[in-house]
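Here the structure is laid out as structure tokens; the discussion comes afterwards.
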Amino acid sequence: MKIRDAYTIVTCPGRNFVTLKIVTESGTHGIGDATLNGREMAVAAYLDEHVVPALIGRDAGRIEDTWQYLYRGAYWRRGPVTMTAIAAVDMALWDIKAKAAGMPLYQLLGGKSRERVMTYAHCTGQTIEDCLGEVARHVELGYRAVRVQSGVPGIETTYGVAKTPGERYEPADSSLPAEHVWSTEKYLNHAPKLFAAVRERFGDDLHVLHDVHHRLTPIEAARLGKAVEPYHLFWLEDCVPAENQESLRLIREHTTTPLAIGEVFNSIHDCRELIQNQWIDYIRMPLTHGGGITAMRRVADLASLYHVRTGFHGPTDLSPVCLGAAIHFDTWVPNFGIQEHMPHTDETDAVFPHDYRFEDGHFLAGESPGHGVDIDEELAAKYPYERASLPVNRLEDGTLWHW
């Protein structure tokens with residue numbers, strides 16, 4: 001099962017996606033997601049210049065060996081660009097192997113650990129009342145879990161909140177980074193009020209999640225975690241910048257609120273101490289940025305030893321290829337927690353036809369061989385790349401801060 005061809009496809013059906021397609025001599029093909037939000041062309045260039053030439057002629061069935069070749073052989077290890085490129089190759093090779101075996105990916109991984117995959121929706125609003133309306137709408141759609149974000153009084157732009165009701169939230173909206181103003185004090189005073197309102201309106205049975213998006217210092221995060229304990233959050237996500245793993249120890253010592261982190265991680269070494277010391281409850285590193293299925297199996301296996309569960313990052317800046325592969329992984333992995341779900345646009349779904357489906361607050365993996373997602377290259381070509389950048393944050397005094 002030699003690799004005959006490999007190439008990248010860059011398309012923008014509403015937002016940019018990078019896809020790697022690998023074709024074997026028998027004609028079987030697999031695809032992998034190589035999207036890195038705001039740095040898409042860096043990964044595409046890495047693949048085109050350094051990875052694709054090395055794939056031609058290799059045995060597509062030797063997934064582990066290829067992963068090690070791309071990781072160890074590069075010398076410059078880890079980092080988001082390298083690991084996203086490796087993940088795309090890995091995802092495509094698992095797709096090919098499952099197709100060759102004639103089985104859906106979850107079967108090749110070891111079979112089902114569950115019948116369906118619980119997801120959480122994003123519920124936002126400029127005001128708490130607007131957010132509550134979105135929660136009600138998603139509960140009607142069958143969701144048992146929601147991530148809630150609302151505008152903070154006195155802050156013009158708040159992370160995760162669309163500019164107008166019903167609009168999709170898309171932070172990468174200009175060719176150069178937009179600058180937003182952030183106030184930790186105003187946020188900390190406001191956030192508990194949001195959770196109190198959700199619990200008062202919807203009771204205790206609904207799973208409630210919240211994303212801080214790396215904005216706080218460790219002691220500020222500890223204060224927030226303690227303050228929201230009465231509202232029994234499913235998790236508090238990315239409450240501090242991810243580089244300082246020791247900060248999670250301090251937060252853990254101050255609060256029983258479950259902690260989730262990892263969407264900007266790229267390697268098992270980014271989360272090893274967090275898992276082994278049980279400073280977190282959920283690991284969120286996505287397949288696309290964490291080195292693919294091969295690497296994330298190792299992360300999940302390690303996490304299972306310490307009662308840490310998966311909660312994969314799943315926004316619309318990762319393509320349906322990543323989501324499809326993640327749903328198969330979620331269906332198999334024993335220590336599954338939850339899967340993020342932000343619906344893609346109709347244009348994106350048309351470019352990436354898939355057989356996974358959403359039903360009553362859950363995803364169901366498809367039964368076709370592989371991960372069940374393909375790409376319509378002719379349609380993809382109609383949506384050329386459009387440069388876009390994520391915003392940056394400044395404090396009210398002008399100091400650059402974490403976005």
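The backbone N, Cα and C atoms fix where each Cβ goes, and this holds for glycine too.
Annotated features, as they stand in Swiss-Prot:
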type: BINDING; residues: Asn37, His122, Glu263, Arg284, His313, Asp317, Glu340; note: substrate binding site
type: ACT_SITE; residues: Tyr159; note: active site, proton donor/acceptor
type: BINDING; residues: Asp211, Glu237, Glu263; note: Mg(2+) binding site
type: ACT_SITE; residues: His213; note: active site, proton donor/acceptor
type: MUTAGEN; residues: His313 to Gln; note: Abolishes activity with D-gluconate. No effect on activity with D-mannonate
type: MUTAGEN; residues: His313 to Asn; note: Abolishes activity with D-gluconate and D-mannonate
type: MUTAGEN; residues: Pro315 to Ala; note: Strongly increases activity with D-mannonate. Slightly decreases activity with D-gluconate
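Here the features listed in Swiss-Prot are placed on the structure.
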{"residue": "His122", "record": "substrate binding site", "Cβ contacts under 8 Å, 6 or more apart": "Val146, Arg147, Gln149, Gly160, Tyr169, Met342"}
{"residue": "Tyr159", "record": "active site, proton donor/acceptor", "Cβ contacts under 8 Å, 6 or more apart": "Gln149, Pro171, Asp211, His213, Arg215, Trp403"}
{"residue": "Glu237", "record": "Mg(2+) binding site", "Cβ contacts under 8 Å, 6 or more apart": "Arg147, Leu209, His210, Asp211, Val212, His213, Ala260, Ile261, Arg284"}
{"residue": "Glu263", "record": "substrate binding site", "Cβ contacts under 8 Å, 6 or more apart": "Asp238, Arg284, Met285, Pro286, His289, His313"}
{"residue": "Pro315", "record": "mutagenesis position", "Cβ contacts under 8 Å, 6 or more apart": "Glu340, Met342"}
{"residue": "Asp317", "record": "substrate binding site", "Cβ contacts under 8 Å, 6 or more apart": "Arg15, Thr35, Asn37, Ala172"}
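Counted within 10 Å of its Cβ, the other Cβ atoms near His213 (active site, proton donor/acceptor) come to 20, all protein chains included.
Residues listed for substrate, Asn37, His122, Glu263, Arg284, His313, Asp317, Glu340, cover a largest CA to CA span of 19 Å.
Least crowded of the binding-site residues (Asp211, Glu340), judged by neighbouring Cβ atoms within 10 Å of its own Cβ: Asp211. In the shown protein chains, 25 other C-beta atoms lie within 10 A of the C-beta of His313 (mutagenesis position). Of the listed binding-site residues, namely Asn37, Arg284, the sparsest Cβ surroundings within 10 Å are found at Asn37. Listed in sequence order, the residues Val212, His213, Asp238, Ala260, Ile261, Arg284, His313 complete the 8 Å Cβ shell around the Mg(2+) site centroid, once Asp211, Glu237, Glu263 themselves are left out. Listed in chain order, the extra residues whose Cβ falls within 8 Å of the Cβ center of the substrate site residues Asn37, His122, Glu263, Arg284, His313, Asp317, Glu340 are Pro286, Gly314, Pro315, Leu318, Met342.
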